[in-house]
Amino acid sequence: MSEYQPSLFALNPMGFSPLDGSKSTNENVSASTSTAKPMVGQLIFDKFIKTEEDPIIKQDTPSNLDFDFALPQTATAPDAKTVLPIPELDDAVVESFFSSSTDSTPMFEYENLEDNSKEWTSLFDNDIPVTTDDVSLADKAIESTEEVSLVPSNLEVSTTSFLPTPVLEDAKLTQTRKVKKPNSVVKKSHHVGKDDESRLDHLGVVAYNRKQRSIPLSPIVPESSDPAALKRARNTEAARRSRARKLQRMKQLEDKVEELLSKNYHLENEVARLKKLVGER
């Protein structure tokens, strides 16, 4: 390439500038001649170098932008012909919404309510008279229900009686005594009757039937060598020995009681005989 021949990359062969694809080369000639003309041997990459003098590439920085946060006083309609005024909010309403106090509610005012609290209407009916007779009837009803262990299903509660209330109109009630709840387990008194007397033996205690075995018990032989079966056999044999020892002890105690009773009988007879001799002298 000679030094007098301009660069082929400086101009687009299609007739468009590399900076603007919608405009032709003829329209950009006047703009390019006013800014900077391409020199001989200049490549196409030099066209994309950003310079401070290029007004097309220069952009506004964020420092040049101004943001206006003020609320507009008017609003324009979509047709841009009429201007609609925006209503201003009351300062008291704004402060009530953004207040940090948890005791106040922005939608209601409690100053007027607190002053006239005595004039409020009661939610309950205070005109019902409560007398001491009503409370005494209620106490008796409570005592009767506590004394009965099993309440029948068809029991009807009287609707005319009143429960005791803390506020009484006639008089102040004395403190009611505490009612002791009966124990769930009631000990039954054992009365000795004819049936019980018939079950007593000659020693004055309850008789029991002693089973007399004609054949002694067979020895326990484990069925297998299973450890559980062996342990079960040993436990059964130990229980038999324990019952045998208990029966032997009971037999010995009965014999001892009979011996003591016979001695007591002889001693009483001896005392009676001696008293008789002393009385004769």
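Even glycines carry a Cβ here, placed using N, Cα and C.
Averaged over the domain 'bZIP' (225-281), the predicted model reaches a pLDDT of 91. For 225-281, the entry in Swiss-Prot reads domain 'bZIP', with the evidence type sequence analysis.
Looking at Swiss-Prot, the entry for mutagenesis of Met107 to Ala says: Reduces transcriptional activation activity; when associated with A-97; A-98; A-110; A-113; A-120; A-123 and A-124.
Per Swiss-Prot, mutagenesis Tyr110 to Ala is noted as: Reduces transcriptional activation activity; when associated with A-97; A-98; A-107; A-113; A-120; A-123 and A-124.
Mutagenesis annotation in Swiss-Prot: Leu113 to Ala, described as Reduces transcriptional activation activity; when associated with A-97; A-98; A-107; A-110; A-120; A-123 and A-124; the structure shown retains the original residue.
Quoted from Swiss-Prot, the note attached to the natural variant Ser24 to Pro states: In strain: CLIB 219.
Here the residue is the original one, while Swiss-Prot reports the natural variant Pro62 to Ser with the comment In strain: CLIB 630 haplotype Ha2.
A natural variant is reported in Swiss-Prot for this position, Thr82 to Ala, and the note states: In strain: CLIB 556 haplotype Ha1.
Within the same chain, no residue at least 6 positions away from Asp91 (variant position) has a Cβ under 8 Å from its Cβ. Look at Asp91 (variant position): DSSP puts it in a helix. The annotation that Swiss-Prot gives for the naturally occurring variant Asp91 to Ala reads: In strain: CLIB 95, CLIB 219, CLIB 382, CLIB 388, CLIB 410, CLIB 413, CLIB 556, CLIB 630, K1, R12, R13 haplotype Ha2, Sigma 1278B haplotype Ha1, YIIc12 and YIIc17.
Among the natural variants in Swiss-Prot is Asp125 to Ala, noted as: In strain: CLIB 556 haplotype Ha1.
Annotation of the natural variant Asp196 to Glu in Swiss-Prot: In strain: CLIB 388, CLIB 410, CLIB 413, CLIB 630 haplotype Ha1, K1, YIIc12 haplotype Ha2 and YIIc17 haplotype Ha1.
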